[in-house]
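Notes for the one structure printed next.
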Amino acid sequence: MQDVLGNPAGVSSAETWGSWSEKADLGLNIVIVDDQMSARTMLRHVIEDIAPELKVYDFGDPLDALSWCEAGRVDLLLLDYRMPGMDGLEFARRLRRLPSHRDIPIILITIVGDEPIRQAALEAGVIDFLVKPIRPRELRARCSNLLQLRQQSESVKQRALSLEQRLLASMNEVEERERETLSRLARAIEYRDGGTSAFLERMSHVAGLVAEQLGLSEEEVRIIEMAAPLHDMGKIAIPDSVLLKPGKLTEDEMNVMKRHPRIGYELLSGSQNRFIQVGALIALRHHERYDGSGYPDGLVGEAIPLEARIVAVADVFDALLSARPYKEAWTMDAALAYLYAQRGRLFDPRCVDALLRGRAQLEQICGQFSTASARPGV
C-alpha cells in the first residue's frame, strides 16, 4: 500500500530523503516557477514533505522569479515550460548567464511528446524533466537525488577551496623563506661593502615604487622588490683592496670592479626560482646606461631590460642618499635633481619620471628606512 503522496505504507517522506540528509546542512532553497497556482501548490506540498527544513519559494511570474534568483541562493529549480511572457527555456538561459547560477540543477516540467523541446532544454542548461501529469513519488525521488548531488557538489567545492587556501598559505610560507634567504644573502654583500640592511630595504622599496608608478602588475612589482637587493651579488668576488678603497679607483682597479655584474650573473643564473632569475638579469645589467655609456656591454635604451633600468635609478638614488667614507650623504632634493638632469642620458626617462611622480611615497620610504648616515631631508 502507498500513502497519498506515493510513499510505501509506513515509510515517511523524510525517510525516503536518504541517510545523507542526517549529516547534511539542510539550509537548501528550492524555487518553483509556474503560472498555475494549483500546480505550484501541489509541487510545494510534495517538496515540503521531503524534509521540513527545506525552504520552498514559488512564483507565478517568471520575471519576479528571475529577480529573486539574481539576489538569492538557489539549490534546485522546478520550472514549467509553458508560461506567458517568458517560457521555461528562456528562463533557463537567462539564469545560466548569472555566474553564481551556472551549475544549479533545473527540472523542466513538460508534456508527453515534447522531444524537440527536451533537446532545446538540455542545450539551455536543464538537467532533468518531469512529464505531466506529475507523479508525487517520482517528483520526490528526482528532487531528492538532485538535492543530494547539489549538496555533495557544494561540499566538494568547499573542500577544494579549503585545500586551495592551505596550498596558498604553504606557498606564501615558502616564498617568505625564500625572501628571507635572499635578503640575508644580499645583506651579507652589503655589509662587506660598508652598507647596512636599511640601505637594501630602502633601495628595494624605491625600485618597487618605480615599478608601481610605471603601471606594472602587483606580481611584477613584488618580484622586482625581492630581486633588486641581489644587484651587487658579484661584489663578493671583488678584493677588499678595491671594494673598500676610500679614494678614487685607478683604471686597473676600476676594471676589476667592473667585473662584478658578470660575476653576479654567473652566481645567480640557472636557478628555477623566478626571483633569482630576475635577480641575475638585474645583477648583469644594472650598470648599463640609457645612452650606452654603461657596462659590461654598453647596451642602449630599451635594449636594457626594464627591471635593470628600474634598479639603476633606485640604486643610484639610494647611493646618493648614503654616506660613504669618500662622500657625504645627499639630500633627497639634490638626489632627485641629479636623476632628473641625467634622464635620457644615464637613466630611462620613464623610470626617473615614475620616481618623481611617487614623491609622497618616496618620502615615506626614506623616513621608514632612514639611518644615521643617510639624510632624506627635503
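Including glycine, each Cβ sits where the backbone N, Cα and C put it.
So, quick note: what you're seeing has the original residues, none of the substitutions.
Copied over from Swiss-Prot, here are the features:
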- 29-147: domain 'Response regulatory' (DOMAIN)
- 174-371: domain 'HD-GYP' (DOMAIN)
- H231 to A: Does not affect interaction with GGDEF domain (MUTAGEN)
- D232 to A: Does not affect interaction with GGDEF domain (MUTAGEN)
- G294 to A: Decreases interaction with GGDEF domain (MUTAGEN)
- Y295 to A: Decreases interaction with GGDEF domain (MUTAGEN)
- P296 to A: Decreases interaction with GGDEF domain (MUTAGEN)
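G294 (mutagenesis position) and D232 (mutagenesis position) have their C-alpha atoms 15 Å apart, to the nearest angstrom. Secondary structure of the domain 'Response regulatory' (29-147), assigned with DSSP and counted as helix (H, G, I), strand (E, B) and coil, comes to 58 helix, 26 strand, 35 coil. If you measure from the Cα atom of H231 (mutagenesis position) to that of P296 (mutagenesis position), you get 14 Å. Mean pLDDT of the predicted structure over the domain 'Response regulatory' (29-147): 89. Counting other Cβ atoms within 10 Å of each Cβ, the lowest count among the mutagenesis positions G294, P296 belongs to P296.
Looking at D232 (mutagenesis position) and P296 (mutagenesis position), their Cα atoms lie 14 Å from each other. Cβ neighbours of Y295 (mutagenesis position) (same chain, under 8 Å, six or more residues apart in sequence): K258, P261, H287, E288. For D232 (mutagenesis position), the Cβ neighbour count at a 10 Å cut-off comes to 25, with all displayed protein chains included.
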